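Copied over from Swiss-Prot:
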- 5-55: domain 'BPTI/Kunitz inhibitor' (DOMAIN)
- ALA27 to Ser: In Mambaquaretin-8 (VARIANT)
Amino acid sequence: RPYACELIVAAGPCMFFISAFYYSKGANKCYPFTYSGCRGNANRFKTIEECRRTCVV
């Protein structure tokens, strides 16, 4: 799995509200979350399909 899949979700400190998806290693599932628009980390995907394709085993 890519490094992004090992990271915990991080929404970031900014004030935008962007729908995104993150991977939960413990559950081996992708979930929706609201990204703030800055910082965060690589565990952020535009679609649930992209998240699943990248991380779910």
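Heads up, the Cβ atoms here are built off N, Cα and C, so glycines get one too.
Remember, it's a predicted structure, so these values are computed and weren't measured experimentally.
Its Cβ taken as reference, ALA27 (variant position) is surrounded by 9 other Cβ atoms within 10 Å in the chains shown. A mean pLDDT of 98 is what the model gives for the domain 'BPTI/Kunitz inhibitor' (5-55).
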